[in-house]
Amino acid sequence: MLPAAARPLWGPCLGLRAAAFRLARRQVPCVCAVRHMRSSGHQRCEALAGAPLDNAPKEYPPKIQQLVQDIASLTLLEISDLNELLKKTLKIQDVGLVPMGGVMSGAVPAAAAQEAVEEDIPIAKERTHFTVRLTEAKPVDKVKLIKEIKNYIQGINLVQAKKLVESLPQEIKANVAKAEAEKIKAALEAVGGTVVLE
């Protein structure tokens with residue numbers, strides 16, 4: 001008990017405390033889930049009994065079971081329409097099917113064999129860009145070759161072109177379109193050079 005001198009100061013607090021006890025004694029619906037679980041022993045046992053175990057079969061809500069039954073009764077055309085509508089509604093992009101080994105084992109053997117043959121044969125792509133490389137030069141035609149090289153390499157003078165021809169093989173131009181590479185090759189071979197397109 002509080003001393004008599006302190007009672008006037010604590011009076012309002014004691015009144016609140018008494019009101020709280022009175023409120024707690026009444027059966028007021030619980031707001032807090034933890035207090036609700038603590039206060040109702042029977043409901044707590046039901047909640048624990050309803051928790052799924054790892055090895056127990058999962059029980060699905062009746063709404064889900066009804067959906068499965070409804071979908072199972074649809075025809076293939078109706079399933080296709082349902083699939084299309086779900087993709088539009090849920091904004092799912094259409095992704096092609098990726099065949100798996102187990103699924104494809106007996107499904108379409110001829111198509112699978114055709115795909116296997118196509119995968120084994122490498123497709124030769126036609127190259128579109130080449131590197132023009134000068135490999136040899138005839139000593140008689142060096143002067144003509146130096147002048148022609150000066151036409152195809154920008155910013156090179158005669159001395160640099162002469163050094164380039166004397167230290168073969170050399171790259172003349174890289175990453176050139178096929179038509180231009182053949183044009184350069186024809187021009188350099190016309191003045192006595194041996195050119196390789198790589």
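Here, residue 1 is simply the first one shown, and the rest follow in order.
Using N, Cα and C of the backbone, Cβ positions are placed for all residues, glycine too.
What you see is the original sequence, not a version with the noted changes.
Because the structure is a prediction, the values reported are computed rather than measured.
For the published mutagenesis K138 to Q or R, Swiss-Prot gives the following note: No effect on promoter binding activity of POLRMT. Secondary structure at K138 (mutagenesis position), as computed by DSSP, is coil.
For the mutagenesis experiment K142 to Q or R, the note given by Swiss-Prot reads: No effect on promoter binding activity of POLRMT.
The DSSP secondary structure for K144 (mutagenesis position) is helix. Under mutagenesis, Swiss-Prot gives K144 to R with this note: No effect on ubiquitination.
A 10 Å cutoff on Cβ-Cβ distances gives K147 (mutagenesis position) a total of 12 other Cβ atoms nearby, all chains included. According to Swiss-Prot, the experimentally introduced change K147 to R is described as follows: No effect on ubiquitination.
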Neighbourhood of K144 (mutagenesis position) by C-beta distance under 8 A, where only residues 6 or more apart in the same chain count: V191, G192
Least surrounded among the mutagenesis positions, given as K138, K142, when other CB atoms within 10 Å are counted: K138
